[in-house]
Amino acid sequence: MESESSQDDWSAFDPMSREYYDQVGNRYTNESGQKLIMEAPLPPKDEKEQRATRQAKYPYLVVPKSSPYVTEKMLINFFGRALIKEMEFRRLSRVYFVYFENIASLETAQQRVQRYPNLIKCITGRPQKEREITSDPVTSTEPMPTPGPAISATERTPVNHNREVPISTGGQNHPEFFRPPLVTKDDYKRGSLLATNDPIQRYLNVKYEFALERHDIYKLKDETRIPQVVLHFRSGRTIPLSTVAVTEEDKTKSLLEDGVSKCVVCQNWTDTFCKLCKMPFCNASCFADVAEQHKQACGKGEILNLDEKVGRKYPKPGLPPSGSKVRITAFEQTNVVYVRSADIQIDIAYYTVLTEVMMLGKDASKLQSTPVCGQIVLYKFEGHMSRAMVLNVDNIKEIYVVFIDFGSVEVTQLERLYECSSYLAGLTCYPVAVKLRGVPRRFVGPNIREVMYELDQSLVFNIKYSSREYDTSKGMQVVVMTEIDINRSLNRLFKTILTPVEPSVSDLGYKEDCLPYIPLHCGKNINVVVMDNTFIQCGFIYCTSIDLAYEVTKMQRDIQEYGEKIAKCATYAPPINELCIAKYEGKWRRGLSVELVGDGYPSILFIDYGNIVPTHVTDIRPYPPQFIFPIMTTQLDLIGVPEKPTDEQIKWLDKNYPIGSVITCSEITFDEETNSYSTRIEKLQEFLSLD
């Protein structure tokens, strides 16, 4: 018996068992102390029942842990914390069960999975066994109620008029203003100066697209990085400073020292001479004009006595052949540009013309009478004289001229115009207007302006065209231009800048502060245009100047194109104080969300006009970042209007200040404390004093 008990005692003896079964010694860690073996928590007893309840109550996705990067935090960041109701990880099957609040959240999550299929893979569905839950049988014999139709985001429900922000009434159309054409066919009647100086009727379709610079909204000295472009003055013109600075005597001396003389025919500088008599000629064309006279005088030391009609003083103007190199002199529209040949002979002749106009124009006298359409005059710009052709003199205070040596259109007054001699008027004009193929005509906004200003005359472009693409209605050749240095297509660049891109709904919107603002001019006897009067009973209207009213209408063409053909978002409800593109009376306009009431009709303030209208979400689109157009409409308070006007007073105000009318303000003032504009109108004061 004793031997058996001793054997039992020894069998229980195991000195290593304590260390083997001790959990403290069985923790495996790496160098940084991180556990390599995770301890699985004990599952609760009712885990299966709870899981079945969750799967029956909430829609879910099954995400397998296909890689170590698929973690709980990664799924939260991927789907969004707002969509996820709960999350469960099964260690044995190594899958995540992601539960969502509702079906809409599930569909949103599925769309994200479909958009990025390489990140995660999901298994949708619900096992039949786990979905079955024991419940008491329904003992009621009454039929189940028929579910109502699902609410559609595109359904137009009744408008909730219980709003904090007042809305406009009346449903009047927004006013449209179109600038009268600068030149008409009547100006080209037989015998007129315009018909003589513009035989191809190029200026019949000329446009003035740079009106915003007159209101100091675009300042070249601040906008551009190229110092020389300051002399472009809103359209690409360049005055060669080196040509102006160097005097004729110093330039002649330096050229003679380099073995350069003036051509006996065209009087341009050249280093080409006859080998026998050392007579200078520019090229074979100049030599051919005086070949007979040179043959008789060559080697005899005689000087050629040439008539003024002999030879061409300047190379022949016109559009160079396809494949030639050109330089840009000015931009008229987004798709119309003035170019000249970059040939060295044209360069010399072009700057010679500019220099001659500057030098001889110093002694010109001012115009004493109103010029006529088509007359060549001199215009003083930045202290230098330039040749210009008068296009429109309907308003003596706003005379439209085109700089024939550049191509740009300018508005000036009689005091800045000078008489042009017949000699200067007869000098050759080299810039030619061409139309960029595939580039639409759009509003000249900040983005395209900055590019225009930076395209200096130092840049050389390769021009290509086909004579079959000549636009006879506009009098221009359709061309493709490519910058030689970096092989960049000017047509493609302009088209990319001018085409707006619809932002994603998930992107942050744009505030009203992102847009520049052009305020009203303060002073006396100022004419303004009424853009909206729906809040006239509150004592204010929305106005702008006549010039800016043209720009507002011109801007709508781009916005309409975006709303009809580019924006594809079916529904959009912009947050409060964010910009959007909204439809009003069938036309797309710029808007600002001012109130959301949950009925599908956000209150939209149309910032270019001033009315506030509940607009359905199907008629709203996200605001594209390319539309950095300035706000040109201002709220104008009417001094003297009572806080609660009578019906008779409201009727009188609506009649005398209708939408689209031009009114004369006796005085416009600005209050810095309230940041508001107000006006005093004598006619209004007289009416209110009678009451």
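Yeah, the Cβs are placed from backbone N, Cα and C, and that goes for glycine too.
When secondary structure is read from DSSP and collapsed to three states, CYS266 (mutagenesis position) falls in the coil class. Per Swiss-Prot, mutagenesis CYS266 to Tyr is noted as: In vret(46); egg chambers are defective with abnormal nurse cell numbers and improper oocyte positioning. Follicle cells often fail to encapsulate egg chambers, and occasionally form disorganized multicellular layers.
Taken through DSSP, the domain 'Tudor 1' (366-427) splits into 7 helix, 32 strand, 23 coil. Sequence annotations record features per position, and here Swiss-Prot assigns domain 'Tudor 1' to 366-427.
For the mutagenesis result GLY407 to Glu, the note given in Swiss-Prot is In vret(39); egg chambers are defective with abnormal nurse cell numbers and improper oocyte positioning. Follicle cells often fail to encapsulate egg chambers, and occasionally form disorganized multicellular layers. The Cβ of GLY407 (mutagenesis position) has 26 other Cβ atoms within 10 Å, all protein chains considered.
Sequence annotations record features per position, and here Swiss-Prot assigns domain 'Tudor 2' to 573-630 based on sequence analysis.
According to Swiss-Prot, the mutagenesis experiment PRO602 to Leu carries the annotation: In vret(49); ventralized eggs with no defects in somatic gonadal cell patterning, germ cell differentiation or oocyte specification. Reduced to three states, the DSSP call for PRO602 (mutagenesis position) is coil.
Experimental mutagenesis at this site is recorded by Swiss-Prot as GLY610 to Glu, annotated: In vret(48-15); ventralized eggs with no defects in somatic gonadal cell patterning, germ cell differentiation or oocyte specification. With a 10 A radius on its CB, GLY610 (mutagenesis position) counts 25 other CB atoms from all the protein chains. Under the DSSP three-state reduction, GLY610 (mutagenesis position) is assigned to coil, being neither helix nor strand.
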For PRO602 (mutagenesis position), identify the closest of the mutagenesis positions CYS266, GLY407, GLY610, judging by Cα separation.
GLY610
At the level of the C-alpha atoms, what whole-angstrom distance separates CYS266 (mutagenesis position) and GLY407 (mutagenesis position)?
25
Taking 10 A as the limit, how many CB atoms besides its own sit near the CB of CYS266 (mutagenesis position)?
23
What is the interatomic distance between the Cα atoms of GLY407 (mutagenesis position) and GLY610 (mutagenesis position), given in whole Å?
37
Roughly where does the domain 'Tudor 1' (366-427) sit in mean pLDDT, to the nearest integer?
91
Around the Cβ of PRO602 (mutagenesis position), how many other Cβ atoms lie within 10 Å? Please give the count over every shown protein chain.
25
